[in-house]
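**Student:** Per Swiss-Prot, mutagenesis Cys157 to Ser is noted as: Abolishes ATF7-mediated transcriptional activation. Here Swiss-Prot describes Thr178 to Pro as a published mutagenesis experiment; the accompanying note says: No effect on ATF7-mediated transcriptional activation. Record note (Swiss-Prot), mutagenesis Ser185 to Arg: Abolishes ATF7-mediated transcriptional activation. The unchanged residue is displayed.
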Amino acid sequence: MRHIICHGGVITEEMAASLLDQLIEEVLADNLPPPSHFEPPTLHELYDLDVTAPEDPNEEAVSQIFPDSVMLAVQEGIDLLTFPPAPGSPEPPHLSRQPEQPEQRALGPVSMPNLVPEVIDLTCHEAGFPPSDDEDEEGEEFVLDYVEHPGHGCRSCHYHRRNTGDPDIMCSLCYMRTCGMFVYSPVSEPEPEPEPEPEPARPTRRPKLVPAILRRPTSPVSRECNSSTDSCDSGPSNTPPEIHPVVPLCPIKPVAVRVGGRRQAVECIEDLLNESGQPLDLSCKRPRP
């Protein structure tokens with residue numbers, strides 16, 4: 001490599017160009033790759049993937065039984081040359097060769113040997129994990145039982161006792177039957193038959209009102225005796241009553257009552273125990289004062 005001495009510490013353009021040419025020729029001449037078109041990197045170039053798998057110990061044996069050439073020939077339908085098997089070579093375990101015909105022993109282009117399928121035992125005889133108790137419990141389903149005596153011989157109670165470990169526990173149905181809570185008779189009482197509705201009464205004609213004759217009473221007594229007939233009007237008569245000029249004090253007047261289905265308001269629980277002729281009102285409303 002040449003050494004260039006610079007006088008004054010100044011490098012001219014010609015000197016710099018010669019230095020670059022010398023560097024390219026002597027250093028990068030052999031290792032410089034040829035220019036090529038830029039291509040985007042592939043997925044395998046971006047990620048460092050380890051595609052080398054561990055060797056399979058059975059790969060060589062399988063390749064000898066089913067070589068790639070034989071598989072390709074079978075797919076393409078190409079006839080192969082049959083040669084007698086080597087002495088001591090085992091036959092495939094899952095295929096059996098039929099006895100060769102005399103005319104097939106000669107060398108030449110012949111068809112593939114006829115293979116007969118055999119039944120293969122695919123059952124796994126390896127000892128696995130023993131079945132756990134959880135699998136047996138999941139397989140058993142809960143069954144609601146109804147027995148004559150609650151808590152005795154009930155499958156529902158036995159299911160809960162086995163799962164919880166409590167020998168005195170009972171299922172919900174036996175508990176309610178024992179305590180008498182919210183248990184009704186198995187057969188409901190027959191509902192009363194609805195009474196036939198009475199036929200609507202026919203409208204009756206109102207009697208005609210006879211206009212009353214206002215007469216001035218002769219005496220304060222309402223009853224009068226007739227002197228000509230010597231009879232006294234003690235009973236009811238067909239004539240309307242007489243109107244007196246004197247009005248009695250504090251007469252009893254009828255009060256209109258509105259018929260309703262509401263019950264009387266309840267202030268405390270004791271009101272429910274008191275016998276009352278009217279039905280009780282269990283609503284939240286209170287009567288106005």
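Even glycines carry a Cβ here, placed using N, Cα and C.
Sequence unchanged from the original; the noted substitutions are absent.
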**Student:** What's the number of neighbouring CB atoms sitting within 10 A of the CB on Thr178 (mutagenesis position)?
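**Tutor:** Other Cβ atoms within 10 Å of Thr178 (mutagenesis position): 13.
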**Student:** Cα-Cα separation of Thr178 (mutagenesis position) and Cys157 (mutagenesis position), in Å?
**Tutor:** 13
**Student:** Taking 10 A as the limit, how many CB atoms besides its own sit near the CB of Cys157 (mutagenesis position)?
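**Tutor:** The answer is 23.
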**Student:** Which of the three DSSP-derived classes (helix, strand, coil) applies to Cys157 (mutagenesis position)?
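**Tutor:** In three-state terms, Cys157 (mutagenesis position) counts as helix.
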**Student:** Looking only at DSSP and grouping its letters into three states, which state does Thr178 (mutagenesis position) belong to?
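**Tutor:** Assignment for Thr178 (mutagenesis position) reads helix.
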